[in-house]
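Peer 1: Grabbed the feature section from Swiss-Prot, which reads as follows:
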VARIANT   Y4 to H  In toxin CM-8A
Amino acid sequence: LKCYKLVPPFWKTCPEGKNLCYKMYMVSTLTVPVKRGCIDVCPKNSALVKYVCCNTDKCN
């Protein structure tokens with residue numbers, strides 16, 4: 001997940017209200033993201049799931 005070095009034309013801009021980009025990983029396979037998208041608040045990590053969030057509304 002790149003927050004500040006955007007690679008055109010592939011970046012995503014998040015909509016109002018869900019303006020943080022995030023990626024979700026399973027802790028057992030940290031190299032393979034399970035899900036990515038936009039969210040309003042960065043979720044807390046758990047024993048099974050790790051979240052990586054940007055504090056911007058644009059990301060790759």
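Quick reminder: no glycine exception, Cβ is built from N, Cα and C everywhere.
This is the original sequence, none of the listed changes applied.
How buried are the listed features, and what sits near them?
Peer 2: Long-range Cβ neighbours of Y4 (variant position) (same chain, at least 6 residues apart, Cβ-Cβ under 8 Å): T56. According to DSSP, Y4 (variant position) sits in a coil region rather than a helix or strand.
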